[in-house]
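Asks: First the structure, which I've put down as structure tokens, then a few questions once you've had a look.
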Amino acid sequence: MVEINNQRKAFLDMLAWSEGTDNGRQKTRNHGYDVIVGGELFTDYSDHPRKLVTLNPKLKSTGAGRYQLLSRWWDAYRKQLGLKDFSPKSQDAVALQQIKERGALPMIDRGDIRQAIDRCSNIWASLPGAGYGQFEHKADSLIAKFKEAGGTVREIDV
């Protein structure tokens, strides 16, 4: 499993804020780990909730958990990582694996957050440039949340 250091924790917290699961407005009993897309909560962490939610006539989703993981991706990563449940620890493990597969972990570790966000934009619909037709946050807002969560951003001399 991929290690969680302070930089990675801050990036995960930023993602949860961006995805709307742990933003101070969405109801949650567990920092967003219990949120189904659309706002409903779940309590059974033995497996992904697998609830198909119609968000609008053109958009349906099975997104669930802190990082709004789709059930089809949960099935693949559960097997790949040997996960036993959909617990917070398992949700973090999947998110970190997805970030790793995009080559963004070293960027996060050294503070190149804008580049890491760009690398991960095809995974999370709320990131700038995702192109899923959903609301996308601005990079500056995401970087501010990353810093607020305790992350350090590498300053680039211009």
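Cβ coordinates are placed from backbone N, Cα and C, and glycine is handled just like the others.
Just so it is clear, the model here is predicted, and its values are computed rather than measured.
What Swiss-Prot shows for this protein is this:
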type     : residues      : note
ACT_SITE : GLU19         : active site
MUTAGEN  : HIS31 to Asp  : No effect on lytic activity
MUTAGEN  : HIS31 to Asn  : No effect on lytic activity; when associated with N-137
MUTAGEN  : HIS48 to Asn  : 97% loss of lytic activity
MUTAGEN  : HIS137 to Asn : No effect on lytic activity; when associated with N-31
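Please go over these features one by one and say how buried each is and what sits next to it.
Replies: Annotation for GLU19 (active site): spatial neighbours GLY32, ARG66, TYR67, GLN68, TRP124, ALA125, SER126, criterion Cβ-Cβ under 8 Å with sequence separation of six or more.
In this structure, HIS31 (mutagenesis position) belongs to neither helix nor strand by DSSP; it is coil.
Under a cutoff of 8 A between CB atoms, and with a sequence separation of 6+ in the same chain, the neighbours of HIS31 (mutagenesis position) are ALA16, ASP22, ARG66, PRO88.
Around HIS48 (mutagenesis position), a 10 Å sphere centred on its CB holds 25 further CB atoms from the protein chains shown.
Taking all protein chains in view, 19 other C-beta atoms sit within 10 angstroms of the C-beta of HIS137 (mutagenesis position).
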